[in-house]
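See below for the structure under consideration.
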Amino acid sequence: MELDLSPSHLSSSPEDVCPTPGTPPETPPPPDNPPPGDVKRSQPLPIPSSRKLREEEFQATSLPSIPNPFPELCSPPSQKPILGGSSGARGLLPRDSSRLCVVKVYSEDGACRSVEVAAGATARHVCEMLVQRAHALSDENWGLVECHPYLALERGLEDHESVVEVQEAWPVGGDSRFIFRKNFAKYELFKSPPHTLFPEKMVSSCLDTPTGISHEDLIQNFLNAGSFPEIQGFLQLRGSGRGSGRKLWKRFFCFLRRSGLYYSTKGTSKDPRHLQYVADINESNVYVVTQGRKLYGIPTDFGFCVKPNKLRNGHKGLHIFCSEDEQSRTCWLSAFRLFKYGVQLYKNYQQAQSRHLRLSYLGSPPLRSVSDNTLVAMDFSGHAGRVIENPQEALSAATEEAQAWRKKTNHRLSLPTPCSGLSLSAAIHRTQPWFHGRISREESQRLIGQQGLVDGVFLVRESQRNPQGFVLSLCHLQKVKHYLILPSEDEGCLYFSMDDGQTRFTDLLQLVEFHQLNRGILPCLLRHCCARVAL
């Protein structure tokens, strides 16, 4: 083997190459050290790493090429080796998790704000960013709503969903958008009694398996253990009329199972021969239809839609259903969410609860009304204070205290005019988030419905029939009821009442604060104010 290690810049002489005269060609040179005067010291020589020996070059050209049986183990020098398993299993971040994306979010008044988020940002993270920017109170009810105005569809994003992934599935150039608003019904299935969301007649296990277990225990097992019963009931399904080209509505008996959504072609039969498959739960999303009568001709106001994920635009492929009432629709929507996400929904609820408790423990208490559920009426007229237990006495004490406070405030801050106190008391409600000004009855019902038909959601608006009156719109049992508030004047003082003057309040703020603690003539307490937040 010959190694040519001589650099080009070194000179060689014939004496260095030829052997000494008289020495046989086969004889190697003597090992004795040369004389000191003829010593030649070696120099370090650079050897390229890609240099091949002549024998290797010859073998490489003479042997046939053999395919590599493990191509996944080899990679170009400029790339890192490919490791098996997903990035989540290895504890590493996804390759594009640091990629920044722009997400546009709209408020209920139509204002838009662009937010720069990471590619893996969840809906909960985006809501927290918007709450901080809007200087709003942070709670578990904030959410993002995926809205498709062209299709009249909308749904609330779950807290764990990726906002960027949802946005990338939208059609290019469409009018789809995210809306930032409160959704009080998001976790109501873990708060309210089970029979309010899942009626006994709609849970198949209660009717088919007489095991002795109560309906409430069955629903608790459904929510806690992840055992999925069958949801069933009559729904109207939109179909095409033969030869007419019109969309007709027909009533079918439907079943929601873990495997998908079905309807029976023969009455209430559950025979597999009579079941027609509609949609896969894991490959679809359920939406609320907002303008069903106008766009789809829905016979009632309680429509919902099952939209396959692969469907990007157009009405073709949408499965439009119509229920008889709001309770039935809420049951189908809640069951669909539970079947699709399972225990992840309960984890989201627990995380939201822990975040709320942590913020209330670490930070300052949120700004709220003077009235609070922890306050009680006290009487300090004697030598020692006592708790007022009589409701009528407590009401009179609260009214007297509120009037005294307002007299002090008006005397200190207002101008010395006789009607200044009256004007301040009459306009104090305009600064409250629950006051929506002059909106119609239908608009108030729409706003409350968008933020969740939960008991205690309310707003106050100006009356359109009575120029001097107001209306309290309140949700109870998934229905919005309206209560007229009329003003009255007694001895130069203005009062407001909902019961023909039997219970009078100096302003609307006092009326709302009182009914947050006492039902009065209302069917439930005022729990959640329907408010709009500007981004």
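Yeah, the Cβs are placed from backbone N, Cα and C, and that goes for glycine too.
In this structure the noted substitutions are not present, so the sites keep their original residues.
Helix first, then strand, then coil: DSSP counts for the domain 'Ras-associating' (99-185) stand at 18 helix, 33 strand, 36 coil. Among the features that Swiss-Prot reports, domain 'Ras-associating' is placed at 99-185.
Among the features that Swiss-Prot reports, domain 'PH' is placed at 228-341, with the record citing sequence analysis. Per-residue confidence over the domain 'PH' (228-341) averages 88 (mean pLDDT, predicted model).
As annotated by Swiss-Prot, domain 'SH2' applies to 434-530.
What Swiss-Prot says about the mutagenesis result for R461 to K is this: Reduces interaction with INSR. With a 10 A radius on its CB, R461 (mutagenesis position) counts 22 other CB atoms from all the protein chains.
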Point to revise | Mapped DSSP class for R461 (mutagenesis position), helix or strand or coil | key: strand
Review point. According to DSSP, how is the domain 'PH' (228-341) divided among helix, strand and coil residues?
Key: 23 helix, 47 strand, 44 coil
